[in-house]
Structure formats: structure tokens, C-alpha cells
Amino acid sequence: MRAARAAPLLQLLLLLGPWLEAAGVAESPLPAVVLAILARNAEHSLPHYLGALERLDYPRARMALWCATDHNVDNTTEMLQEWLAAVGDDYAAVVWRPEGEPRFYPDEEGPKHWTKERHQFLMELKQEALTFARNWGADYILFADTDNILTNNQTLRLLMGQGLPVVAPMLDSQTYYSNFWCGITPQGYYRRTAEYFPTKNRQRRGCFRVPMVHSTFLASLRAEGADQLAFYPPHPNYTWPFDDIIVFAYACQAAGVSVHVCNEHRYGYMNVPVKSHQGLEDERVNFIHLILEALVDGPRMQASAHVTRPSKRPSKIGFDEVFVISLARRPDRRERMLASLWEMEISGRVVDAVDGWMLNSSAIRNLGVDLLPGYQDPYSGRTLTKGEVGCFLSHYSIWEEVVARGLARVLVFEDDVRFESNFRGRLERLMEDVEAEKLSWDLIYLGRKQVNPEKETAVEGLPGLVVAGYSYWTLAYALRLAGARKLLASQPLRRMLPVDEFLPIMFDQHPNEQYKAHFWPRDLVAFSAQPLLAAPTHYAGDAEWLSDTETSSPWDDDSGRLISWSGSQKTLRSPRLDLTGSSGHSLQPQPRDEL
């Protein structure tokens, strides 16, 4: 069901407001809005949350802040105080409602446990915010959870422009989770529908009527029936679960107020809630992953400059070096990769990739490079490309440095890595387990495309590891000194093929016996993380996909002609992967709406 459009006058004001202000015309009478901020143990997300609120393209003189915080065991209160001291005077009104004690609810098992008392207190707070907005004379109130980051600075204008009584901007997450339901049972529980995934994945776009929105939504206080909306106490006839989001959904239904979700635009991100037995560290790790997803998919999150953030302490996480192979002419990839490592507190060192575009056939031969006799791409049948030569030489230079410096073990990343959830923690645990089991290894894939996963065997005593089979990609791997020596000793430049075909030859898992016959010994000891810890940022067919190895010239062609080798299936998304949207995600959804 499509929504009615906003009143023409309001649409015009929302559209012309920024231009009128820039031209020095008196500020247009835009609707007054209350931003309701309810924070508990939100130190990990507050800087980005507040930064997003600061960047909303809406006159602060037409906005009021209603801010409450309670039951904190972190620095949430101090952060909010610091932020309000810096920006509060810019807003039309500020309500500050902190509670320092108690720090816990009596019956809670942990800070993420939702007890009945906690639900009631939250409903009372939201009702206070709603009452303040009405008394202040606001036209709208925006509720936005503190781990919901509105990266689209036009969010308020876009939502108001729909002219709807209750409307939510659809937010993206690390999983299938979002801030709306498409179905609800007569008892007030979540009901699965055929419409949810097409809406969540934006296969259908627009504003759609739904039974519930939560976490972030805009409510009009001038709409018909809006005066009957309430969080607490629940409606006299209320028998549904005692939960603030369900109570409000019932209130909307009882008042005849329609609820919509809009997904025509990318509005921002929301963190997937952790389970009740998990803690703040789990939530922090999840939010870091959300930041990384935003770095890939955009728009990026930007932290407020008005709050003091916990300092980062990057390290090499037990490796002697962390290499990042990156083309100098792809600065966006390089910057994103370094920003991702910084968020995970991993200290990486950029290695300028050998650029295949800059190579000609004579330069390639002067480097001692020659093609492996008979090599053809396994799918397209093409020969080696200059991009693949550059990629191989880039990895080769790292292997040389490992041997020259005697580095015991290193990490190697290409610059198109999408990190899975808790990458650092999972990698650290994996390496600790490998050390504890005294496993002898040369190379461990962290990201790859498995060709025959059903033929791979688990490593006894190491549930997160399998013996690597034939694989594509070299986007992320760990390498030991002994492994680097074996790779160099095989003298691969004299019989080159793509590096992701060379590695399986060296651990004797390549299916082509003719290729393997050129290399001996094939004794590289290779394993792989399972589940994988990294994936490509994009795949062939994605709008943002770009490959400097697949879109390239044949290795001995100096005509400057670029060919996109669409016949290769290496860069396609694996049909075995359970994916959502444009990327694979490692978190399993644990939303509060699965009641």
C-alpha cells in the first residue's frame, strides 16, 4: 500500500528550506521536532549516534532535545553531558534527565536482560518524552535508539515529506533484522510474511503500511488520532506482551493511526540486539562490525567531534607484520581498509601493489616472468592477464620480505576485504587454539572461495579449522616463515599462473595434473578458517564490483586494450553462501521481535 503524499505547502517548505537559509531569507517556519534520546550503556555507539544527529539537515532552532539516561555501568552519562554542553545552546530547548543510581535492575541477569521492570521504566520514559513534546507544542517527535545511526542527513525532511502519522526510515543491519514488522498475530507476536524480505532487501521500494515500526520512527503530533497515542500506561484493553514497541503498536491500532516504513532511500544503520545473557563487550563488537559494514556499503558513519572517545590501541595481534596490498590508484579502497583495521585496533602496513596497467610485455620478461605452459582460466579459457601478473608479484614481494626479515608469521590482506563479525576476536581465538594444539602449518586461509567444500575435512581438536581444498582468491591469509620459503623455492615467476591457482598447487590440491607437474615438492601445509573470517567486498554482478585482474589485458598484449573477462566464475557469489542484500553476513539475527 502506497502512502498519501505530504501537503504541498509542507513539501515546498522542506524542499526550499536550505536554499532560503543560504540566501539569507528569514528562516522558513518548518515544523518543530523533539528528538527523544534514551540511552543506557551506550558508550560504544553514542559518538556515532550523536554525530549523526548533529548532521541532520534541519534547523536546530526548530528542534528540542529530550535526553534521559539511567542504569549505566559505562561512561554514557559523561558522554551525554559533554555533548549537551557543546551543542545544547544551539537547540530550541533541552531536557536533561539523568539517573546515576541504581546501576542495575533488581532482577536482571545482565545489562542486556529485559525484565518487566526495565520495560515499564522505558515505557514511562518514552511517555514523558511524548508528553513533553505535546506540551512544548512540537509538530513531530523522533524516537531513535542510540545504536541506530542516521547517516542520511535528509532523514527528517524525507520522512516529513511523506505526510504520514507514524513513519520509520528502514534501517540496514548486519543481518535480516530491521526496524519494522510486516505481520503481527492477534496475540501481538511477530508473524512472518512474504513481504518482509522483498521490503528489507529493497526489491520493492516505497512507503508501505505495516503493523509495527520500532527503534527509530517519526510520529506526527498533529495527525488525526495522534492525541491517543501512548506508551504508558498501556491501553485499557491491552493484553499483548508487555514490551514498549508492542504497546505502542497496539496504541496506534486502537487509535486508527496508520504506521508505515519507507525504504526508497538509504537512511542509516541499526545494530542487531545481542541475546539477554550477553554483555556490553558483545554489543561493542557487534557495533564495530556495523561500522565496518557502513565503510563498505556506505554512507559511512561519522563520530561527533564533541565527545571524548575511548582511545584506540592498534597492535599486530600476535603477528610479526600485517600487510595490506593496495594499488596506489585505488585510494578509496586503501583508505577504507586502513579505517577498518583501525576500528578493529589492528596495525596494518600498506604495500603498494604492482600495477598491471603499468606493465608491458618486455618489463614482465625482464622480471623473469614467463607463463606456465598451457595455462588457461578454468572458466573463460583466457590466458593470464597483466592484472594477474601484478597481483602475483605483489604477493611474491611480501613472501620475499618475510624470508629476508625472518618474520615468523604474518597476515596478508588484499584491499577488497569485507570482514566478518568479530574478525579480530575470532582470529585471535583461532590462533590461540592452533598454538595450543601445536599444529604444524604453513598457510591458513581467512577468506577464499571454496570449490568443493564437501570434500574438505575438519582438523581434529580444532573445530574452527579445515584442511584446505582447491580454492579461489587470496584476499586474506596467515603465512609462516616456512611457508614463504616453500613458495619462493618453487620459483613460480618462471612458470606463472594466477596466485590463487598457484597456492592450491603448492598444497597439492589443484585438479589439473599438468599444472602440478611443473612444481615439486608440493608440500605446503595449508588450512582454512571455517567458517571463513573474510569475504570480498563485492562480487561480479554487483553495481560496485571492480576487478583489476578480470578487467585487464592479456599478459603479452601491449595494445593497451582492456577486456572484461565476464566468462570467469571465480568472482561470482557462491550459491552455497547464505547471503542477504549485497553482502554476506556472519551474525545470526537475535531481535527482540522474535517474542
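Each Cβ is built from the backbone N, Cα and C atoms, and glycine gets one as well.
Mutagenesis annotation in Swiss-Prot: Ser440 to Asp, described as No effect on lack of galactosyltransferase activity in a chimeric construct with COLGALT1. Exhibits some galactosyltransferase activity; when associated with R-450; M-451; Q-452 and V-453 in a chimeric construct with COLGALT1; the structure shown retains the original residue. The Cβ of Ser440 (mutagenesis position) lies under 8 Å from the Cβ of Val525, each on the same chain and at least six residues away in sequence. Under the three-state DSSP scheme, Ser440 (mutagenesis position) falls in the coil class.
In the three-state DSSP classification, Gln450 (mutagenesis position) falls within a strand. According to Swiss-Prot, the mutagenesis experiment Gln450 to Arg carries the annotation: Exhibits some galactosyltransferase activity; when associated with D-440; M-451; Q-452 and V-453 in a chimeric construct with COLGALT1.
In Swiss-Prot, a mutagenesis experiment is listed as Val451 to Met, annotated with the note Exhibits some galactosyltransferase activity; when associated with D-440; R-450; Q-452 and V-453 in a chimeric construct with COLGALT1. In sequence order, Gly469, Tyr470, Ser471, Tyr472 make up the list of same-chain residues 6 or more apart from Val451 (mutagenesis position) whose Cβ falls under 8 Å from its Cβ.
Under its mutagenesis annotations, Swiss-Prot gives Asn452 to Gln the following note: Exhibits some galactosyltransferase activity; when associated with D-440; R-450; M-451 and V-453 in a chimeric construct with COLGALT1. Cβ contacts within 10 Å of Asn452 (mutagenesis position), excluding its own Cβ and spanning all protein chains shown: 11.
Residue environment of Pro453 (mutagenesis position) contains 14 other Cβ atoms, counted within 10 Å of its Cβ in all protein chains. The note that Swiss-Prot attaches to the published mutagenesis Pro453 to Val is: Exhibits some galactosyltransferase activity; when associated with D-440; R-450; M-451 and Q-452 in a chimeric construct with COLGALT1.
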Cβ-Cβ neighbours of Gln450 (mutagenesis position) (radius 10 Å): 22
